[in-house]
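Here the structure is laid out as structure tokens; the discussion comes afterwards.
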Amino acid sequence: MGSGSSSYRPKAIYLDIDGRIQKVIFSKYCNSSDIMDLFCIATGLPRNTTISLLTTDDAMVSIDPTMPANSERTPYKVRPVAIKQLSAGVEDKRTTSRGQSAERPLRDRRVVGLEQPRREGAFESGQVEPRPREPQGCYQEGQRIPPEREELIQSVLAQVAEQFSRAFKINELKAEVANHLAVLEKRVELEGLKVVEIEKCKSDIKKMREELAARSSRTNCPCKYSFLDNHKKLTPRRDVPTYPKYLLSPETIEALRKPTFDVWLWEPNEMLSCLEHMYHDLGLVRDFSINPVTLRRWLFCVHDNYRNNPFHNFRHCFCVAQMMYSMVWLCSLQEKFSQTDILILMTAAICHDLDHPGYNNTYQINARTELAVRYNDISPLENHHCAVAFQILAEPECNIFSNIPPDGFKQIRQGMITLILATDMARHAEIMDSFKEKMENFDYSNEEHMTLLKMILIKCCDISNEVRPMEVAEPWVDCLLEEYFMQSDREKSEGLPVAPFMDRDKVTKATAQIGFIKFVLIPMFETVTKLFPMVEEIMLQPLWESRDRYEELKRIDDAMKELQKKTDSLTSGATEKSRERSRDVKNSEGDCA
């Protein structure tokens with residue numbers, strides 16, 4: 001969400017006044033007359049003098065609030081406009097001493113009291129300097145106005161100028177106050193939206209301090225690193241979470257049900273509200289008697305227990321949950337599964353990467369972290385995600401299953417554990433083989449078949465970024481590579497094995513995606529299409545297009561590399577020939593000597 005304060009920024013105009021640069025600042029609330037008076041004051045001309053602005057190439061500039069801004073290098077030149085007083089048949093009410101009617105032509109004359117010394121160069125060639133004007137029937141040409149009359153006129157003009165000045169200052173003050181109030185209101189709104197982010201940062205700092213303290217106090221431990229703090233207690237907020245409840249528009253509600261939903265447009269508060277809406281929309285709050293306040297506390301605590309990793313963060317959690325929600329509607333899963341299964345699918349999707357440290361299972365095992373030791377090298381991260389999920393649910397304030405009978409909770413717990421453990425990509429081939437075997441005679445009434453289908457569904461959602469439009473999917477690739485490179489850099493520094501697809505010196509965006517799309521994503525979604533044909537157009541077609549796009553990108557990269565090699569070869573060859581010529585010249589000079 002943007003600041004919004006830039007719309008209230010005043011405009012600055014630079015004027016060239018006899019070779020001196022004068023800066024004039026005004027707000028968008030000034031009118032053309034106000035701006036012209038400011039320019040007159042800046043240039044030393046009387047107020048209400050008609051002036052024109054010229055650019056450096058003598059083009060005229062309109063004097064109004066929307067006039068184009070300039071810089072000190074391109075100041076505008078100010079020129080007074082010479083207005084020729086045309087004669088008009090105005091009858092003078094006063095008769096001259098000779099009894100004649102004063103209907104003779106008017107002569108141009110400067111008004112007494114406003115005459116200013118003429119500046120050199122004030123009028124360009126081709127302009128007409130105003131001639132002095134003689135009031136009709138009052139004085140003969142060459143006759144001076146009496147001093148008392150001149151003093152009276154000057155006094156009146158001074159009072160009028162003072163009144164105009166006060167009026168302009170009041171208007172400017174009002175505009176400035178309104179401007180500041182609007183900016184302050186916008187800032188208050190923005191600061192309110194940052195409350196959750198600030199609390200999240202505080203929580204992360206606290207966790208880092210506790211982790212550092214735990215590391216420094218640990219001695220003679222075979223584990224190199226610890227991502228756990230045994231004394232950490234997940235304490236949710238006792239009060240109702242402070243994130244605002246957004247009212248989703250009908251367009252947002254409709255878009256939320258589709259895989260094309262743009263997950264990058266939403267702030268954490270808005271994502272929390274969207275997740276809350278999903279539970280209400282699917283009837284889970286109603287069917288399982290979930291307290292709405294408890295649901296909000298649970299979502300807030302889940303948000304707090306996702307780390308700020310480049311990829312495995314709360315936005316990824318929302319991305320997976322939203323894809324699961326869209327598949328429920330796309331494939332009409334509520335007709336195939338019970339509400340308990342829908343609750344398991346949605347809750348497992350939200351919790352599937354809780355407290356992810358940003359380093360995968362391979363690193364955990366090779367570095368002998370506390371997670372790997374605790375779970376005996378068997379899916380250490382996925383086991384940890386499950387443990388954190390049920391630590392949160394163990395808190396009464398966050399237990400969204402508190403009104404479910406013990407047998408029902410046991411079924412939900414076992415289902416969530418099964419699905420979260422299935423997200424370990426080391427088990428991908430095993431799960432796919434089992435599912436393909438069941439696909440030959442798939443039975444929706446068979447519990448084993450349905451469990452495998454749920455495992456495939458959460459796997460599809462977990463790695464479904466390329467199903468989304470290119471502008472939504474591509475930033476996720478950059479985030480994932482950044483996390484991979486962080487891990488490979490750490491593995492290099494610690495002398496651990498480095499996977500080629502994580503090495504910043506070997507992998508590119510195209511090479512990273514082509515194999516994954518061709519051999520993991522497309523086969524898995526093709527299998528799902530056999531049960532749900534509607535998946536082909538909505539999800540499989542974007543995968544084919546993504547594969548073709550990255551293959552084309554790889555061809556371009558390869559061509560550029562080949563061209564670079566040829567260029568380097570030619571350059572090195574030319575350099576070698578130049579060295580040989582230099583040696584030949586030196587040898588010939590030596591022979592001559």
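Any Cβ shown, glycine's included, is placed from N, Cα and C.
Those substitutions? Not in this structure, it's all original residues.
Annotation comment: Swiss-Prot describes 236-557 as domain 'PDEase', evidence class sequence analysis. Here the domain 'PDEase' (236-557) has a mean pLDDT of 95 out of 100.
Per Swiss-Prot, 3',5'-cyclic GMP binding site is recorded for HIS312, ASN313, PHE314, ARG315, HIS316, ASP353, ASP462, TYR484, ALA512, GLN513. Classification of PHE314 (3',5'-cyclic GMP binding site) by DSSP places it within a helix. Long-range neighbours of PHE314 (3',5'-cyclic GMP binding site) (same chain, six or more residues apart, CB within less than 8 Å of its CB): PRO268, MET271, VAL302, HIS303, TYR306.
Annotation note: ASP462 (3',5'-cyclic GMP binding site) sits in a helical segment as assigned by DSSP. If you look up Swiss-Prot, you'll see HIS316, HIS352, ASP353, ASP462 marked as Zn(2+) binding site, on the strength of experimental evidence.
Swiss-Prot lists ASP353 with the feature Mg(2+) binding site. The Cβ of ASP353 (Zn(2+) binding site) lies under 8 Å from the Cβ of TYR306, HIS312, HIS316, CYS317, VAL320, HIS385, THR423, each of which sits 6+ residues away along the same chain.
Around HIS356 (mutagenesis position), the C-beta neighbours below 8 angstroms that are at least 6 residues distant in the chain are TYR306, ARG307, ASN309, HIS312, LEU381, HIS385. Listed in Swiss-Prot is the mutagenesis experiment HIS356 to Ala, annotated as follows: Reduces catalytic activity, but has no effect on substrate affinity.
DSSP classifies MET425 (mutagenesis position) as helix under the three-state reduction. Here the residue is the original one, but Swiss-Prot notes a mutagenesis experiment at this spot, MET425 to Ala: Induces a 2 fold change in inhibitory sensitivity by BAY-73-9961.
Among the mutagenesis experiments that Swiss-Prot reports, ILE463 to Ala is described with the note: Induces a 6-9 fold change in inhibitory sensitivity by BAY-73-9961. Sequence-distant neighbours of ILE463 (mutagenesis position) (same chain, six or more apart, CB under 8 Å from its CB) are PHE516, VAL520, LEU521, listed in sequence order.
When secondary structure is read from DSSP and collapsed to three states, LEU480 (mutagenesis position) falls in the helix class. LEU480 (mutagenesis position) counts 20 other C-beta atoms within 10 Å of its own C-beta, drawing on all protein chains shown. A mutagenesis experiment is reported in Swiss-Prot for this position, LEU480 to Ala, and the note states: Induces a 6-9 fold change in inhibitory sensitivity by BAY-73-9961.
Quoted from Swiss-Prot, the note on the mutagenesis of TYR484 to Ala is: Induces a 6-9 fold change in inhibitory sensitivity by BAY-73-9961. Neighbour list (TYR484 (mutagenesis position), Cβ cut-off 8 Å, at least 6 residues apart, same chain): PHE501, MET502, VAL507.
Other Cβ atoms within 10 Å of the Cβ of PHE501 (mutagenesis position) number 14 in total over all chains. Among the mutagenesis entries in Swiss-Prot is PHE501 to Ala, noted as: Induces a 2 fold change in inhibitory sensitivity by BAY-73-9961.
Within 10 Å of the C-beta of GLN513 (mutagenesis position) there are 25 other C-beta atoms, taking all protein chains into account. Among the mutagenesis entries in Swiss-Prot is GLN513 to Glu, noted as: 2 fold decreased affinity and catalytic activity for cGMP. 8 fold decreased catalytic activity for cAMP without affecting the affinity for cAMP.
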- Spatial hits near ASP462 (3',5'-cyclic GMP binding site) (Cα distance within 10 Å) out of the recorded positions HIS352, LEU480, GLN513 come to HIS352
- Other C-beta atoms within 10 angstroms of the C-beta of MET425 (mutagenesis position) total 16
- Query: For the binding-site residues HIS316, HIS352, which one has the sparsest Cβ surroundings, going by other Cβ atoms within 10 Å?
  - Reply: HIS316
- Message: Under a three-state reading of DSSP, tell me whether HIS352 (Zn(2+) binding site) is helix, strand or coil.
- Response: coil
- Message: As a test of the contact definition, list every same-chain residue at least 6 positions from ALA512 (3',5'-cyclic GMP binding site) whose Cβ is closer than 8 Å to its Cβ.
- Response: VAL477, LEU480, LEU481, PHE501
- Task: Let me know the most crowded of the binding-site residues, choosing from HIS312, ASP462 and counting other Cβ atoms within 10 Å.
- Result: HIS312
